[in-house]
Amino acid sequence: MEDGVYEPPDLTPEERMELENIRRRKQELLVEIQRLREELSEAMSEVEGLEANEGSKTLQRNRKMAMGRKKFNMDPKKGIQFLVENELLQNTPEEIARFLYKGEGLNKTAIGDYLGEREELNLAVLHAFVDLHEFTDLNLVQALRQFLWSFRLPGEAQKIDRMMEAFAQRYCLCNPGVFQSTDTCYVLSFAVIMLNTSLHNPNVRDKPGLERFVAMNRGINEGGDLPEELLRNLYDSIRNEPFKIPEDDGNDLTHTFFNPDREGWLLKLGGGRVKTWKRRWFILTDNCLYYFEYTTDKEPRGIIPLENLSIREVDDPRKPNCFELYIPNNKGQLIKACKTEADGRVVEGNHMVYRISAPTQEEKDEWIKSIQAAVSVDPFYEMLAARKKRISVKKKQEQP
């Protein structure tokens, strides 16, 4: 026995030599195993370092992506620019459109604003965005539900026009033969959107029936009428289920009366049989004129939407500094407005004109200036009229 290693006494010299070789080989293997362990340990350390580095890069990328989304929600153009510059988004219409279509963490109002811009890149992104929607075998209401949920329509007429034109082109491409032209699809789309508002807005008292909806859309199919069954299906779909319009944080009505365009005391001439002047606290904001009995009231006594209204100075023998809100080319219709009765009921206003008196000439001029800046023409009606006129002209040109 050597060094505590047992060795049988009856071994031949050859067997002893072989045993020595085995022992030496064993020692070499142990050294090799130790070396491999050390190399493996070094490799694992390197891998862990690489993983930590990759994790850090991923974390950094995610942070930059979140920052880019926030920038987009505040300023869409700058947000896209930030993402492109940081190589988080390719600067192609298709990739930008896919980013907006996925919409993760994006404000849908900001998406609508970006898609509505007139710059060359934005227009290309709009068409790429619309092409991501699959409208095949969907009726018009189903397609509009999908489209209008992917962003929030902006308020500017020209932006809405471009976006709805792109929608009409895509719908007709996916469903050839349903309409004779994209103009027909465009006009009917607006008619459906307005129907949704009329049927489901609690401030609209006069709810249109199927017959009126059908009559509204006569002659829009290149001068011909659309099948009544198609219109009935669209009408029933909207009546049974309104459009779901995206609502982003911070746009709720609790902020309506903060930072108004103008506010102050004015006299308003009543619309009843006995015309009396009543002092009211007026607030001008969001293209609406609200009036209250007291400045501390939380709910207005009346609301006058300024859509499609005009304003003019008038002389009144009873009160100085007067002006009127009126409907241009009015044919006996009442201004769309509502007021709260003493018993709490909300009823439609009873005014063909609203006559108002300011305390001074200067205040009258300021109110007129502010209201003129706020008065807006409803873009739906404006664009619808223009497109219907185009269909009518086209029909006349085709007649022998």
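Quick reminder: no glycine exception, Cβ is built from N, Cα and C everywhere.
What Swiss-Prot says about this one:
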{"type": "DOMAIN", "residues": "72-201", "note": "domain 'SEC7'"}
{"type": "DOMAIN", "residues": "259-376", "note": "domain 'PH'"}
{"type": "MUTAGEN", "residues": "E156 to D", "note": "Inhibits GTP GDP exchange activity. Abolishes recruitment of ARF6 to the plasma membrane"}
{"type": "MUTAGEN", "residues": "K268 to R", "note": "Does not reduce ARL4D GTP-dependent interaction but inhibits targeting to the plasma membrane mediated by ARL4C, ARL4C and ARL4D"}
{"type": "MUTAGEN", "residues": "R280 to D", "note": "Does not reduce ARL4D GTP-dependent interaction but inhibits targeting to the plasma membrane mediated by ARL4C, ARL4C and ARL4D"}
{"type": "MUTAGEN", "residues": "I303 to A", "note": "Reduces ARL4D GTP-dependent interaction and targeting to the plasma membrane mediated by ARL4C, ARL4C and ARL4D"}
{"type": "MUTAGEN", "residues": "K336 to A", "note": "Reduces ARL4D GTP-dependent interaction and targeting to the plasma membrane mediated by ARL4C, ARL4C and ARL4D"}
- request: List, in sequence order, those mutagenesis positions among E156, K268, R280 whose Cα sits within 10 Å of the Cα of K336 (mutagenesis position).
  value: none
Message: Using a 10 Å cut-off on Cβ-Cβ distances across all protein chains shown, tell me which of the mutagenesis positions (K268, R280, K336) has the largest neighbour count.
response: K268
Statement: Integer Å value for the Cα distance linking R280 (mutagenesis position) with K268 (mutagenesis position) is 7
Query: What three-state secondary structure does DSSP assign to K336 (mutagenesis position)?
result: coil
- request: By Cβ count within 10 Å, point out the most packed of the mutagenesis positions listed: E156, I303.
  value: I303
- line: Taking every residue in the domain 'PH' (259-376), the average pLDDT works out to 87
- prompt: Rounded to the nearest angstrom, how far is the Cα of I303 (mutagenesis position) from the Cα of E156 (mutagenesis position)?
  reply: 22
Statement: Students should find that the Cα atoms of K268 (mutagenesis position) and I303 (mutagenesis position) sit apart, in Å rounded to an integer, by 13
Helix-strand-coil residue split for the domain 'SEC7' (72-201), DSSP-based: 91 helix, 0 strand, 39 coil
